[in-house]
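Colleague: Structure provided below as structure tokens; questions to follow.
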Amino acid sequence: MSVVGTPKSAEQIQQEWDTNPRWKDVTRTYSAEDVVALQGSVVEEHTLARRGAEVLWEQLHDLEWVNALGALTGNMAVQQVRAGLKAIYLSGWQVAGDANLSGHTYPDQSLYPANSVPQVVRRINNALQRADQIAKIEGDTSVENWLAPIVADGEAGFGGALNVYELQKALIAAGVAGSHWEDQLASEKKCGHLGGKVLIPTQQHIRTLTSARLAADVADVPTVVIARTDAEAATLITSDVDERDQPFITGERTREGFYRTKNGIEPCIARAKAYAPFADLIWMETGTPDLEAARQFSEAVKAEYPDQMLAYNCSPSFNWKKHLDDATIAKFQKELAAMGFKFQFITLAGFHALNYSMFDLAYGYAQNQMSAYVELQEREFAAEERGYTATKHQREVGAGYFDRIATTVDPNSSTTALTGSTEEGQFH
């Protein structure tokens, strides 16, 4: 009988946890025996997820910082990697707004089907794989790693610990490298820059993080787990049961039964310290781009956990020039990196790039017809000097790659797609 997929023994797993530097700062409340018990007799290999997680972990330690833009389509991710970015961010907000499986437009309130983000992860990985295949048959070595790691939004888990476990499983199966989980009540979940957020107790979020880690361990993938706290803005909490939350709870109740709690950086610090043993990175969601607040947060967390890596949302919800001058904006990410914010990302970059670029083209087209489109085409031609390739759209989506399949099957094929195409005739 084949031994492919045979799980590791509990002893092997425990040795890995004890000796691999990857796990030196990670606390698990379950045993290697628990993992083995949950694996069954065959463990499926998740190549893209494993590779992505390992690459992301290396980047976080080898690069000054890893920066990413939010993508909501496969082609967006391809252009990001072509342009030089090393990682991809996938925002639940963008999936809600324009990429979910229900086909509706939603605000960021966990209203879309829970398997939507894994589906977009799969779509992005498929697009990156196609770009890699095209590059290989063309002998194009300009991009070192087409399969850039994807960090995806697990939101508040769409329920309890079991929902988190299943969502993490689906993300890993789709090829995710890392996932983040926020400490909001899933049924009342809001975008970090909306009002009405309700926190869950600190211990309950530790269960979320533990469940996400357990799912990765059962899959035998070193997924990067990111803890997010919304305590900087949230003024409600479901319960006063956790002693760590009690110093911030005012004693007032709302008509829904929630407790009012003090928001600000102090509850964020308290929660970050509680989450640190269970998370590879910690993200404090903020309402403004504030370097001093970031420094205060970093120093407080690192005083107790000096090796703790942090993440920062350089959000489009900030009116950047209202808060910062040009010089501060230019050095913003570098200064964050010096504080330990190793993963920095613009969550909704894809939404804004897509909407503005199409509005700009459509406005010009409405006024000036073909002249507006030709201006876009000329900008594409000019961008080829910087590595842009999508001017040749047939090539970009793999017509040449599938011609190669056709001629491999039949070297004398007379039905290849690019031969005789307008692209071959006009774009060389």
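Just so it is clear, glycine is given a Cβ too, placed from its N, Cα and C backbone atoms.
Sharing the record's features from Swiss-Prot:
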| type | residues | note |
| --- | --- | --- |
| BINDING | SER91, GLY92, TRP93, GLY192, HIS193, ARG228, ASN313, CYS314, SER315, PRO316, SER317, THR347 | substrate binding site |
| BINDING | ASP153 | Mg(2+) binding site |
| MUTAGEN | CYS191 to Ser | Adopts a conformation almost identical to the wild-type |
| ACT_SITE | CYS191 | active site, proton acceptor |
Colleague: In Å, rounded, how far does the Cα of SER317 (substrate binding site) sit from the Cα of ASP153 (Mg(2+) binding site)?
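Modeller: With the alpha carbons as reference points, the distance is 17 Å.
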Colleague: Would you mind ranking the binding-site residues SER91, ASN313, SER315, SER317 by how many other Cβ atoms sit within 10 Å of each Cβ and giving me the lowest?
Modeller: SER317
Colleague: Whole-number Å distance between the CA of TRP93 (substrate binding site) and the CA of the residue listed as 'Mg(2+) binding site'?
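Modeller: Distance (Cα to Cα, whole Å): 9 Å.
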Colleague: If you measure ASP153 (Mg(2+) binding site) to SER315 (substrate binding site) at Cα, how many Å is it?
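Modeller: Their Cα atoms are separated by 14 Å.
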